[in-house]
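Undergrad: The Mn(2+) 1 binding site feature in Swiss-Prot is assigned to HIS193, ASP216, ASP220, ASP323. Look at Swiss-Prot and you will find ASP216, HIS218, ASP323, ASP325 tagged as Mn(2+) 2 binding site, backed by experimental evidence. The L-arginine binding site annotation in Swiss-Prot covers ASN222, SER229, ASP274, and the record cites a large-scale study or a structure entry as its basis. One mutagenesis experiment catalogued in Swiss-Prot, HIS193 to Ala, is accompanied by this note: Loss of catalytic activity. No defect in oligomerization. Quoted from Swiss-Prot, the note attached to the mutagenesis of ASP216 to Ala states: Loss of catalytic activity. Loss of oligomerization. Where Swiss-Prot documents HIS218 to Ala as a mutagenesis experiment, the accompanying text is: Loss of catalytic activity. Loss of oligomerization. One entry in Swiss-Prot concerns the mutagenesis experiment ASP220 to Ala. Its note says: Loss of catalytic activity. Loss of oligomerization. For the mutagenesis of GLU295 to Ala, Swiss-Prot gives this note: Severe loss of catalytic activity. Oligomerization is partially reduced. The structure shown keeps the original residue. Quoted from Swiss-Prot, the note attached to the mutagenesis of GLU295 to Arg states: 11-fold reduction in affinity for L-arginine. Loss of oligomerization. Quoting Swiss-Prot on the mutagenesis of ASP323 to Ala: Loss of catalytic activity and loss of oligomerization; when associated with A-325. According to Swiss-Prot, the mutagenesis experiment ASP325 to Ala carries this note: Loss of catalytic activity and loss of oligomerization; when associated with A-323. Recorded in Swiss-Prot as a mutagenesis result, GLU347 to Gln carries the remark: Severe loss of catalytic activity. Loss of oligomerization. Per Swiss-Prot, mutagenesis HIS381 to Ala is noted as: 2.5-fold decrease in affinity for L-arginine. While the structure shown retains the original residue, Swiss-Prot records the mutagenesis experiment ARG404 to Ala with this note: 3.4-fold reduction in affinity for L-arginine. Loss of oligomerization.
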Amino acid sequence: MLDTIESYIKSHKEKENLYVKKNVSIIGSPLAAGQPLGGVQLACDDLRKLGLHNVIDVLGWKYEDIGNIDNGDNEMKQEKKTNNYINNNDNNNDNNNDNNNDNNNNCYIPNGVIKEKKHDLSNNKMNGYVNHNFYGNYEENNVISTNDKYKNNCYYDNIRNIKEIGIFSKNLFDTMSNELRKKNFVLNIGGDHGVAFSSILSSLQMYQNLRVIWIDAHGDINIPETSPSGNYHGMTLAHTLGLFKKKVPYFEWSENLTYLKPENTAIIGIRDIDAYEKIILKKCNINYYTIFDIEKNGIYNTICTALEKIDPNSNCPIHISLDIDSVDNVFAPGTGTVAKGGLNYREINLLMKILAETKRVVSMDLVEYNPSLDEVDKKVHGDSLPILDNATKTGKLCLELIARVLGYDIV
């Protein structure tokens with residue numbers, strides 16, 4: 001009997017993560033500027049309060065809590081005096097009118113940069129909605145072309161709160177890069193999904209063969225030309241893939257970084273996709289699996305197929321970007337962008353378990369949990385993790401999913 005136990009312990013140790021030590025770096029990313037709802041910035045501290053540290057500890061992992069990323073308020077106040085961007089449309093109150101001439105390109109220009117006269121797809125926007133003629137312009141102008149970023153000196157000006165997001169993202173990138181160098185598993189807790197740009201790019205600079213599993217109800221793959229809202233959390237994946245055609249104010253720090261490749265990415269569980277996102281998904285060669293694919297083939301077959309597709313040799317490090325709205329709102333009501341028919345409790349837990357069993361997960365985002373929208377849950381007999389008895393439903397699920405990635409299992 002003793003030999004059997006020792007053999008089990010030995011085999012278990014041999015299956016430890018191939019890339020990181022058994023040490024978690026916790027980073028709180030309380031960014032809410034990428035979407036319109038308040039409350040999502042509270043998630044980091046809420047999960048700490050509900051028992052995050054105890055959950056990690058009981059699973060045998062050490063942890064370092066780095067605290068929350070500075071939201072950049074001080075830097076933003078200082079930059080008001082030295083802001084180097086000017087909006088060329090300040091003197092034009094009708095900059096969304098399709099009848100404007102070519103000189104109105106809806107973009108920021110840094111001082112000293114000469115503005116090019118060229119067709120700009122953002123002129124196809126009218127009153128916040130994309131003109132139907134965009135379909136023709138989309139193909140004609142080859143909007144979706146990876147590794148073609150920043151090819152001109154024109155700047156986007158239709159991304160909401162981009163100054164706050166850009167400054168925050170630089171702070172997160174620097175902090176996460178430092179933690180990755182320690183060979184720790186890095187847990188990045190949002191905040192909205194806009195925080196994934198910095199977390200993925202920092203992981204990608206550390207692990208150049210990184211693969212990404214993006215779990216979400218939404219594609220988050222709009223580009224500024226197609227976004228109906230201008231909210232950055234709906235464009236984050238496109239930005240991370242290098243699909244933007246112009247420069248982004250306050251993201252100059254990222255221009256020379258290695259960007260994610262679509263073929264190294266799999267989106268799991270999408271079910272609420274904007275019209276132009278459908279075109280982008282099909283055109284950019286990314287791997288995606290809708291909720292119908294999961295219903296038809298099962299979550300096990302779906303994630304195994306996705307892993308085979310993006311990592312056929314099963315030897316690459318993995319980053320998980322988990323948007324909690326991928327889960328059906330029956331199980332995860334505490335999120336701002338709810339869509340019916342999401343992953344159920346067993347599916348999302350099994351998905352995390354399968355990814356954990358690869359022993360190659362090096363970093364993870366958990367985003368879009370909004371405690372202010374959550375519901376109190378009831379403790380049941382199977383709740384064995386050290387989570388507060390009065391924990392909310394989505395908060396408890398978030399901690400359970402983190403635990404799954406760290407190896408929490410039934411037996």
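Just so it is clear, glycine is given a Cβ too, placed from its N, Cα and C backbone atoms.
Set these features in their place in the structure for me.
TA: A 10 Å cutoff on Cβ-Cβ distances gives HIS193 (mutagenesis position) a total of 31 other Cβ atoms nearby, all chains included.
According to DSSP, ASP323 (mutagenesis position) sits within a strand segment.
In the three-state DSSP reading, SER229 (L-arginine binding site) counts as coil.
The Cβ of ASP216 (mutagenesis position) lies under 8 Å from the Cβ of HIS193, ILE267, ILE268, GLY269, ILE270, SER321, ASP323, ASP325, SER326, each of which sits 6+ residues away along the same chain.
Taking a C-beta cut-off of under 8 Å and a sequence gap of six or more, HIS218 (mutagenesis position) has these contacts in its own chain: GLY234, ILE270, ASP272, ILE273, ASP323, ASP325, THR337, ALA339.
The number of other Cβ atoms within 10 Å of the Cβ belonging to ASP220 (mutagenesis position), over all protein chains shown, comes to 27.
Close to GLU295 (mutagenesis position) in the fold, though at least 6 residues off in sequence, lies no residue with a CB less than 8 Å from its CB.
For ASP323 (mutagenesis position), the count of additional Cβ atoms within 10 Å of its Cβ stands at 27 [all protein chains shown].
DSSP assigns GLU347 (mutagenesis position) to a helix. Shown in sequence order, ILE294, ILE299 are the residues of the chain, 6+ apart in sequence, with a C-beta less than 8 angstroms from the C-beta of GLU347 (mutagenesis position).
Around HIS381 (mutagenesis position), no same-chain residue six or more apart in sequence has its CB under 8 Å from its CB. Reduced to three states, the DSSP call for HIS381 (mutagenesis position) is coil.
Long-range Cβ proximity for ARG404 (mutagenesis position), meaning a same-chain Cβ under 8 A and a gap of 6 or more residues, is found for ASN349, MET352, LYS353, ALA356.
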Undergrad: Ranked by the number of other Cβ atoms within 10 Å of their own Cβ, which of the recorded positions ASP274, ASP325 ranks first?
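TA: Selected residue: ASP325.
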Undergrad: Would you mind pulling the DSSP three-state label for ASP216 (mutagenesis position)?
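TA: Where ASP216 (mutagenesis position) sits, the three-state DSSP reduction gives coil.
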Undergrad: Go through ASN222, SER229, our binding-site residues, and report the one whose Cβ sees the most other Cβ atoms within 10 Å.
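TA: Answer by Cβ density within 10 Å: ASN222.
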Undergrad: Would you list the other residues of this chain near L-arginine - those whose C-beta lies within 8 angstroms of the C-beta centroid of ASN222, SER229, ASP274 - in sequence order?
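TA: My list of surrounding residues reads THR226, SER227, PRO228, ASN231, GLY234, MET235, TYR276, GLU277.
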Undergrad: DSSP three-state call for ASN222 (L-arginine binding site): helix, strand or coil?
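TA: Coil, per DSSP.
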